[in-house]
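Have a look at the structure below, then the notes.
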Amino acid sequence: MNFQFINSNINNEDKLPMESLKKKFLKQNREIIKINTQLSIKIRESENEIQDLIQENFTLKSYLVKLEARFRNQSQTEDLLKNFFPEIQTIHKKISQVQSLLKIIEKKCSSDFLEANVKSQFTTCENKDSKEDYQILHNKRLEYVSFNDELKSLETGQPLYCFQDFQKKVHGPPALSEKPGKCILKDKTNAHVNKIPQDEVNYSLPQKNITIFSKELKENEFESINEGETEEEKAKTSNVCVCIPCKSAEQITDLKGQATGDSSPCDFEESQPRINGREKLRRSVKVINYAIPSLRTKLRRDFDLPSDRKRKRHPRGKA
């Protein structure tokens, strides 16, 4: 009896510390769970901030590329201006001298001076008509006035802008032709093509040899200018017509290769599989799932981001 009483006391003493330890561990686990939830919320917020920063980086990179291009162009123009600055100054001096001369010419090209000059020429050269001389002098006066206006516009502008405009004119892209050739694609459904019989339509390529054509070009290089201009105008106004025959519903063939004349377009449409809304959604989700990892790898390579590998869980030691 005494032995049994002693064993029961020992078991009661062992249960008390175990329950206290369990309570402590439960409290610790609850605190850890709270901390984990707070950290997960902070991680989500940081991910959103990272996405915003990535978008800002993209925009900043585009702005940097544009600024670098502008800086290169400006540096080139400044170098050219430094090299040719004395020549530009001499040009402006000559422009001012020409303007002073034009003022003198305008005074001399007045109506009284023109009439006196016409009368003197009429007396010296009796064969010439006075009207023709007057028109010639009047045209010359108009040329001087237009040239004077151009010089005033050059004098008001800065040398840098004048030089940039000159550079654009010299090194600019080649001017496009006023009347480019057109390519007209015609279908069998077009009424104009349906009127043309099939015998008249030529689908064969030109049989002329390329080497002969190149020799003819070399021989005709030294022809007259007027003939060249007429050929260029013909080439500009000519249109390239391309006839594209399309299959009708009567010419649709079976799998065996036999033509079915009685088949209708409705039967052909029914043979094709129909896609439901669920199938479209499933395919779109699949495409997105395939595209997401490739985007992640691209962002890592562009911005040198660390790889998002899953953390390895270390095995806990057994008590």
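Using N, Cα and C of the backbone, Cβ positions are placed for all residues, glycine too.
Original residues throughout; no substitutions modelled.
Keep in mind it's a predicted model, so treat the numbers as computed, not measured.
Taken residue by residue with DSSP, Asn29 (mutagenesis position) is part of a helix. Here the residue is the original one, while Swiss-Prot reports the published mutagenesis Asn29 to Ala with the comment Loss of function.
DSSP assigns Ile50 (mutagenesis position) to a helix in the three-state reduction. Non-local contacts of Ile50 (mutagenesis position) by the CB criterion (under 8 A, 6+ apart in sequence, same chain) are absent. Among the mutagenesis results in Swiss-Prot, Ile50 to Ala has the note: Loss of function. The residue drawn here is the original one.
For Pro293 (mutagenesis position), the count of additional Cβ atoms within 10 Å of its Cβ stands at 9 [all protein chains shown]. The mutagenesis experiment Pro293 to Ala is recorded by Swiss-Prot, whose note states: Loss of function.
Recorded in Swiss-Prot as a mutagenesis result, Thr297 to Ala carries the remark: No effect. In the shown protein chains, 11 other C-beta atoms lie within 10 A of the C-beta of Thr297 (mutagenesis position).
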Cβ neighbour count (within 10 Å, all chains shown) around Asn29 (mutagenesis position) = 10
